[in-house]
Amino acid sequence: MVVSLSFPEADPALSSPGAQQLHQDEAQVVVELTANDKPSLSWECPQGPGCGLQNTGNSCYLNAALQCLTHTPPLADYMLSQEYSQTCCSPEGCKMCAMEAHVTQSLLHSHSGDVMKPSQILTSAFHKHQQEDAHEFLMFTLETMHESCLQVHRQSEPTSEDSSPIHDIFGGLWRSQIKCLHCQGTSDTYDRFLDVPLDISSAQSVNQALWDTEKSEELRGENAYYCGRCRQKMPASKTLHIHSAPKVLLLVLKRFSAFMGNKLDRKVSYPEFLDLKPYLSQPTGGPLPYALYAVLVHEGATCHSGHYFSYVKARHGAWYKMDDTKVTSCDVTSVLNENAYVLFYVQQTDLKQVSIDMPEGRVHEVLDPEYQLKKSRRKKHKKKSPCTEDAGEPCKNREKRATKETSLGEGKVLQEKNHKKAGQKHENTKLVPQEQNHQKLGQKHRINEILPQEQNHQKAGQSLRNTEGELDLPADAIVIHLLRSTENWGRDAPDKENQPWHNADRLLTSQDPVNTGQLCRQEGRRRSKKGKNKNKQGQRLLLVC
């Protein structure tokens, strides 16, 4: 059974004439109902940016945050699947249903250049027609969406864990480790997070700020750690690492003070591609690459004044500046030169299947520090190739020219000529299949016992190196030995260590009793009432803010 979904058009009265050239194709959404009545998504991905958003009065902060969420690839995929609204029991006033409608209308009807008005369900509980902190609104929205998902899960499965699509996309785990400096005993505590706050007071780059987050902190004097093994307060060290990496990484540059709201307006560089592996508590396997897809920017002196806007990366790879109703194209250089407030990165574990592709050839070049070190050493000890001293043309061009000038027919004639000179005759007697294949390739067989390695080389046709001296080749011919295609290498056993969509509960099964914290904002007042925490066996509840 195939059901086509259609959605109402955006308000034409809010159309932006100048934005119509930025949008082209309207996506087509088709939900296929499987045998067990679970919808599987099959849709043509929207390529352009979403609609502009109307400023209803000091609402630029929420417009900028909503644009970043709308262009979050995993979240957009989930919203466009309409999976949540099909199971929601109370869609009226539901934040998840409201976000689903917002993302769907913005992305599926962006071809006409319409300007949307954000839903009051998303804004009314927070927006009071005055400037607010965009990061605070962002975390408030994610929290309320998470709570909406939990209500649906608890109604259908009362014993279900406190997980949701919001946790699956944005959620990660901190590991806080305290080590007693006397007995060397350690105590680990794990806390959930939706964003990573970075202290930029002394950092020149995001990478440096991430390293500063993991610096060891000494606990002495009044802050000494009570060691269960020593049975008294002892000096200790405390370190904080990311234990479980999220699918979408939100890096919040702490530009505003907690009390006065004054802004730290300094330049902090950030990369287009980020490797999170060095900052993990257990950095195993290959690189863990992330790609930048959105940047939230603030212009002004305090968080309660000035102006907010954002940059987003569309599915086809182009960048756009989303400034309320204005949607303008830009380049990545402009994006990387901004004084960013919140950075949005999406995990790129599977480079060929993600929404925003990172160039495969640049993975090691951009992300792996060890590769950079080896590369610099090779440059120092690399000898000058005699091929480059040829006054004719570079060796790569000569190889291409030689390859192009030798056709398949000429190669067959040359092969037959070489066979005759080598004195090889084809017999009509019954041959072993392996010998038939070897003769077709023009290879000689040794009568004595052949090693397994040599058998493999002959099967691959690599014994040509032994017959180069017998071939009658032109004087200017170049023999190129090509390996078999490596296109399918690694497909049978892909890297499973850096898979996205980490399950926090699965990571904690082999650990000691764990402290799970509530979802909190970096700073600012709480706008919503959290559900009652269940004191599960072996856990103590910890409020992490």
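Just so you know, glycine gets a Cβ as well, placed from its N, Cα and C.
The annotation domain 'USP' is assigned in Swiss-Prot to 51-348 on the grounds of sequence analysis. For the mutagenesis experiment Cys60 to Ser, the note given by Swiss-Prot reads: Abolishes deubiquitinating activity. Look at Swiss-Prot and you will find Cys60 tagged as active site, nucleophile. Quoting Swiss-Prot on the mutagenesis of Asp133 to Asn: Abolishes deubiquitinating activity. The note that Swiss-Prot attaches to the published mutagenesis His298 to Gln is: Abolishes deubiquitinating activity. What Swiss-Prot records for His307 is active site, proton acceptor.
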Nearest to Cys60 (mutagenesis position) by C-alpha distance, among the recorded positions Asp133, His298, His307, is His307
All chains considered, the count of other Cβ atoms within 10 Å of the Cβ of His298 (mutagenesis position) is 28
Rounding to whole Å, the Cα atoms of His298 (mutagenesis position) and His307 (active site, proton acceptor) are apart by 6
Cα-Cα, His307 (active site, proton acceptor) versus Asp133 (mutagenesis position), nearest Å, comes out at 10
Asp133 (mutagenesis position) falls, by three-state DSSP, under coil
For Cys60 (mutagenesis position), the three-state DSSP class is helix
